[in-house]
Amino acid sequence: SLTGVFPSGLIETKVSAAKITENYQFDSRIRLNSIGFIPNHSKKATIAANCSTFYVVKEDGTIVYTGTATSMFDNDTKETVYIADFSSVNEEGTYYLAVPGVGKSVNFKIAMNVYEDAFKTAMLGMYLLRCGTSVSATYNGIHYSHGPCHTNDAYLDYINGQHTKKDSTKGWHDAGDYNKYVVNAGITVGSMFLAWEHFKDQLEPVALEIPEKNNSIPDFLDELKYEIDWILTMQYPDGSGRVAHKVSTRNFGGFIMPENEHDERFFVPWSSAATADFVAMTAMAARIFRPYDPQYAEKCINAAKVSYEFLKNNPANVFANQSGFSTGEYATVSDADDRLWAAAEMWETLGDEEYLRDFENRAAQFSKKIEADFDWDNVANLGMFTYLLSERPGKNPALVQSIKDSLLSTADSIVRTSQNHGYGRTLGTTYYWGCNGTVVRQTMILQVANKISPNNDYVNAALDAISHVFGRNYYNRSYVTGLGINPPMNPHDRRSGADGIWEPWPGYLVGGGWPGPKDWVDIQDSYQTNEIAINWNAALIYALAGFVNYNSPQNEVLYGDVNDDGKVNSTDLTLLKRYVLKAVSTLPSSKAEKNADVNRDGRVNSSDVTILSRYLIRVIEKLPI
């Protein structure tokens, strides 16, 4: 066997062709990502039992890796746990962890495409939430369907005092209930459109089982269009640009199938937050659909302009009058974040200086540019990301720098939080209703940071967040229906409770435990911990999108990473200077030589030193040039 030093901390490791001889039994104290892992990235398990040695074992019993687990006290769950790090196992296959004196884990895969099915299942979940139509799908041999629902959406009584109807069909049911809320659509659509813009080449070829699968629009965007079609109906019929806050029954309905809910549904009066979120969503839709359906794009941007103009002339934060309704309020404390996001998306789509100035003036009012913890009630991050990654000219360099600094500081903080948590939870010890959604939403911060300043720590922390919701948690359970180890069976979801089928509808992330890590209960009545929601699912979709049709960085050139450690920093500049001055004769690898050629002229010389130094002080925004 081969013996060596594992880089994360002088631990002896062995690679051996020996076979497991002991009969290990499954033990739920060995907690890991039951979906699996990507080659050349972090792979960790948490063992809630006293142990030392662990083995990574192939399905046929061959031991491919022997390691020593390291102990730590988890301040969150208040238990001593042992971390098994097997990141150096990269051969594709199916494995399990065997821990002497404890037992074995669930089987898991190591593969480049390990998240493809999970991504498609989360997208299937969105399709199955469609309102105003019938839906039908077979998953794991079980058929899920319902008939056309809510085809009378919606009445205008609370808008104009008349019991008349304006079409507001389509869109997704929001959560465990069947209502439709513009403000929660904001973070949902924004997250999914950003997934498209950040990972377009990876998502464009993905085939989904949806009715529109044979048209000329990518399937991922087809699903989003179904929601935008509804969003467009939410403008007031008077042409003012005001946007209704939601379409809803007066009270929450019972646990019945959607086609059996016949209570009248109404447009609920406008709010400034809903109007601003409408602007942002339709502005994004305009630029994203333009290559595929220019007429639709034009419809979207024209609607966005009308509502933006209204907001400009009506600067006050206006809350929706929801006095006739007991359904979800989605009432934001402030609309400053919504208006900032609207300005960013209008500028990115149209390029007019008016929108740029609006965004920059608003962004200057935010003392913290990037928040680690964000959801429907704080969408400022979405606008900051769009502005920061925009290739349009005219940005304020000082503001760009301020947002970058905040982004990288926040991303670094998330990495530290994950590394110091016994289960790699990126949100640390913070818990509230729907916190699982935030855990996977934080991958957005990490991925944008990785675009601005490539760092494998950011990518691995994003994978930690995914691992947490698929089994590396206190329960050793997946938090996503239909996926992974022992997933939720009783979500707070009216379809799952009313259809007479034992298995819940698939592809939904449940909210997770609160007020603490041990407070999740898998029962239908626990809306506090076991509800589903489009904003949480969209966050999961973003998290998984980054690793669909993924190319391992092992094979990619990371310009500026002269020492080939997966990061670009001052250490690389020092090595590059020494190499150019011939103080060292070689770079660590052939990949490092490619990484060092930051101007791509086929040579490594003083020009590369100059460019890399300017990049590190952020005079240059991107490598290579």
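Indices start at 1 and increase along the chain as displayed.
Any Cβ shown, glycine's included, is placed from N, Cα and C.
Sequence unchanged from the original; the noted substitutions are absent.
Computed from a predicted structure; not experimentally measured.
According to Swiss-Prot:
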- H146 to A: 77% of wild-type activity (MUTAGEN)
- H150 to A: 2% of wild-type activity (MUTAGEN)
- H173 to A: 8% of wild-type activity (MUTAGEN)
- D174 to A: 0.08% of wild-type activity (MUTAGEN)
- D177: active site, nucleophile (ACT_SITE)
- D222 to A: 72% of wild-type activity (MUTAGEN)
- H245 to A: 90% of wild-type activity (MUTAGEN)
- H262 to A: 19% of wild-type activity (MUTAGEN)
- D293 to A: 98% of wild-type activity (MUTAGEN)
- H492 to S: 25% of wild-type activity (MUTAGEN)
- D519 to A: 91% of wild-type activity (MUTAGEN)
- D522: active site (ACT_SITE)
- D525 to A: 118% of wild-type activity (MUTAGEN)
- E531 to A: 0.3% of wild-type activity (MUTAGEN)
- E531: active site, proton donor (ACT_SITE)
- 555-625: domain 'Dockerin' (DOMAIN)
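Of H173, D174, H245, D519, all annotated as mutagenesis positions, the residue with the shortest Cα distance to H146 (mutagenesis position) is H173. Cα to Cα, D293 (mutagenesis position) and D519 (mutagenesis position) are separated by 47 Å. For H150 (mutagenesis position), the number of other Cβ atoms no farther than 10 Å from its own Cβ, over all displayed protein chains, is 25. With respect to H173 (mutagenesis position), the closest of these mutagenesis positions in Cα terms is H150, chosen from H150, D222, H492, D519, E531. For D522 (active site), the nearest neighbour among the recorded positions D174, D177, H245, H262, E531, judged by Cα separation, is E531.
In the predicted model, the domain 'Dockerin' (555-625) shows an average pLDDT of 87. Of all the mutagenesis positions listed here (H146, H173, H245, H262, H492), it is H262 whose C-beta has the fewest other C-beta atoms within 10 angstroms. Nearest to D525 (mutagenesis position) in space, judged by Cα atoms and limited to the mutagenesis positions D174, H262, H492, D519, E531, is H492.
In this structure, the mutagenesis positions under consideration are D293, D519, E531, and the one with the smallest number of other Cβ atoms within 10 Å of its Cβ is D519. Taking only the Cα positions, the spacing between D519 (mutagenesis position) and E531 (mutagenesis position) is 14 angstrom.
Within the group of recorded positions (D174, D177, D222, D522, D525), the Cβ with the highest number of other Cβ atoms inside 10 Å belongs to D174. On a Cα basis, H245 (mutagenesis position) lies 24 Å away from H492 (mutagenesis position). Rounded to a whole number, the distance between the Cα atoms of H245 (mutagenesis position) and E531 (mutagenesis position) is 22 Å.
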